[in-house]
Amino acid sequence: MADLRKIKIDDTIIEVDPNMTLIQACEMAGIEVPRFCYHERLSIAGNCRMCLVEVVGGPPKPAASCAMQVKDLRPGPEGAPSEIRTNSPMVKKAREGVMEFLLINHPLDCPICDQGGECDLQDQAMAYGVDFSRYREPKRATEDLNLGPLVETHMTRCISCTRCVRFTTEVAGITQMGQTGRGEDSEITSYLNQTLESNMQGNIIDLCPVGALVSKPYAFTARPWELTKTESIDVMDALGSSIRIDTKGREVMRILPRNHDGVNEEWISDKTRFVWDGLRRQRLDRPYIRENGRLRPASWPEALEAAARAMKGKKIAGLIGDLVPAEAAFSLKQLVEGLGGKVECRVDGARLPAGNRSAYVGTARIEDIDDAEMIQLIGTNPRDEAPVLNARIRKAWSKGAKVGLVGEPVDLTYDYAHVGTDRAALESLSSREISDETKARPSIVIVGQGAIARRDGEAVLAHAMKLAENSNSGLLILHTAAGRVGAMDVGAVTEGGLLAAIDGAEVVYNLGADEVDIDQGPFVIYQGSHGDRGAHRDIILPGACYTEESGLFVNTEGRPQLAMRANFAPGEGKENWAILRALSAELGATQPWDSLAGLRRKLVEAVPHLAQIDQVPQNEWQPLGRFDLGQASFRYAIRDFYLTNPIARSSPLMGELSAMAAARKAPAPLAAE
């Protein structure tokens, strides 16, 4: 960092990095400067002029604080600190003038605008504007854009801050939005009126400081002050993005991102943001028992008694799905293993070694990507498996990092060196001599689940670890299941994996593992939230989904985080841990807790690092032995980004987005001859 420099802001003297902009220095001093175009995670545009400040001793006009750096300030007389003023008469008059210009063409839509109540323009007009307008001419009107089923546009409200253009170009990595024209004819538009193709496009809704870009599914459904806001964690991928769930009564109305620099910064994927309509459809709201080949509704005592009767004295296997919190995984493990059964969470066949956290989690943090100069991807397509992580890799690439890929070539929104598609390319990488100069540069190896889900998965992982060790790189295992690391941590694994767990089982207790095909032989008890693939067996117990119960999730870097309950399960649905606790009592093996707090105490006793909420534990490096690689090419873990779990498959909007994505990938029809 450069030597700090003293500056005086109003009556406060602070020391700041001279490379900081004036608006950043003001924030450090605790002084709020209004802004519309400036955003700390986007490039500087300097086109709204709302952030004007007075530079004492500088030009006799206000300066844009977002575009001027501290090092450009002139020192005061006799070496005194440079001085800027944010509340002088000059600044006040300038802000009033800028606000008047911004409101010239802005319609009086506040009563019918979805941004009302959380609108930057409303707030800043009240704080810095005047209560009248001198403008008497007709206002400009523009046609709205069709950006697709997610973002609704009202372009007459647009103030041309260009945040949406900069986000789509710089963060999302698409070039479909831009600004055309000059002066009053300038407008934000999409290229050839195309709909947006990014799976992160919903973030422009949050970035828009006015009501020009709003959520199409949420439109006209609620006002901000009607909503109950709950801070929670996303489970649509294994990144564990920080989110806020807004509810009205029993319904989830929308999902928004929360800032977390170490995980998702302030972005979320479109699946995270818009999957909430799947929480309302195809829900299991009562227990069912199969009799004479047909499912019939049952009471809870009846269903639990039938489940206990089926399990007593039988060989049991427990399967743990992708969205199961650590508490429920721990509870099922205790229940099934107490009855002499086996439990398995690696239901996709991933060859993750039990007990070796450096191999099934890695040693790197997500934020290590920011400083990496070299990033090697092995068998992963992060654009589909973790879109927000992919945006972070793109940010590192834009700063000069080099990216390599072993796997099928795909569009990752940034350039990369394609090393190869098969195991031979990985073997060549892991056995290559690496110079000391290269080892000294920060680097990271990222391994996808598709790379380790085949028979030689452990060999792939061993070679990836060898590459990381040889190059002094951090290792990050990119999971696709939000509950996988937590279940691995509690030891919900069987030697030999899924096939070994269900081999010879007479009863299978399926806890939300809808993607597993179970033969017709064993008696199957399904516990889950949606009427998906798994809910067609012998006994069905309706559980809560991630917004309806508090739970502990461990993300792909090994960071324990708490998801909080925002609403209640429909009908007779119950929290997953509570169902297992009640079933244990019915089996005569009552689990030693009667509350979630009691369960967590036992969980932390067994796995102490789970008590370190929002901390990433250091994992001791334990290299794997030598394994022989196969010959196959790498296949990615996710084929359809929008339909990866029961909640997403129940969402009509996710189905529409999936169909649109498939249509874009389909070959164009040949021209008629």
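For all residues, glycine too, the Cβ spot is worked out from N, Cα and C.
Substitutions noted, but not modelled.
The shown structure was predicted, so the numbers you read here are calculated from the model rather than taken from an experiment.
Features of the protein shown, as given by Swiss-Prot:
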- CYS37, CYS48, CYS51, CYS66: [2Fe-2S] cluster binding site (BINDING)
- CYS158, CYS161, CYS164, CYS208: [4Fe-4S] cluster 2 binding site (BINDING)
- 5-90: domain '2Fe-2S ferredoxin-type' (DOMAIN)
- 227-283: domain '4Fe-4S Mo/W bis-MGD-type' (DOMAIN)
- HIS106 to Ala: Very little incorporation of iron-sulfur centers into protein in E.coli (MUTAGEN)
- HIS106 to Cys: Alters the EPR signal of the N5 cluster; all 3 iron-sulfur clusters are less stable in E.coli (MUTAGEN)
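Overlay of Swiss-Prot annotations on the structure.
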residue: CYS37; record: [2Fe-2S] cluster binding site; Cβ contacts under 8 Å, 6 or more apart: ALA45, GLY46, ASN47, CYS48, MET50, CYS66, CYS161, THR162, ARG163
residue: CYS51; record: [2Fe-2S] cluster binding site; Cβ contacts under 8 Å, 6 or more apart: ILE23, VAL33, PRO34, ARG35, TYR38, ALA64, SER65, CYS66
residue: HIS106; record: mutagenesis position; Cβ contacts under 8 Å, 6 or more apart: LEU121, LYS139, THR156, ARG157, ILE159, VAL210
residue: CYS158; record: [4Fe-4S] cluster 2 binding site; Cβ contacts under 8 Å, 6 or more apart: THR142, GLU187, ILE188, VAL210, ALA212
residue: CYS164; record: [4Fe-4S] cluster 2 binding site; Cβ contacts under 8 Å, 6 or more apart: MET177, ILE188, ILE204, LEU207, CYS208, LEU213
Helix-strand-coil residue split for the domain '2Fe-2S ferredoxin-type' (5-90), DSSP-based: 15 helix, 22 strand, 49 coil
Fewest-neighbour residue among binding-site residues, criterion Cβ within 10 Å, set CYS48, CYS66, CYS161, CYS208: CYS48
8 Å Cβ shell about CYS37, CYS48, CYS51, CYS66 centroid, [2Fe-2S] cluster site members excluded: ILE23, ARG35, PHE36, TYR38, ALA45, GLY46, ASN47, ARG49, MET50, ALA64, SER65, ALA67, CYS161
Across the domain '4Fe-4S Mo/W bis-MGD-type' (227-283), average pLDDT on the 0 to 100 scale: 96
Remaining residues near the recorded [4Fe-4S] cluster 2 site, that is with C-beta within 8 Å of the centroid of the site residues CYS158, CYS161, CYS164, CYS208: ILE159, SER160, THR162, ARG163, ILE188, ILE204, LEU207, PRO209, VAL210, ALA212, LEU213
Residue distribution over DSSP helix, strand and coil in the domain '4Fe-4S Mo/W bis-MGD-type' (227-283): 10 helix, 23 strand, 24 coil
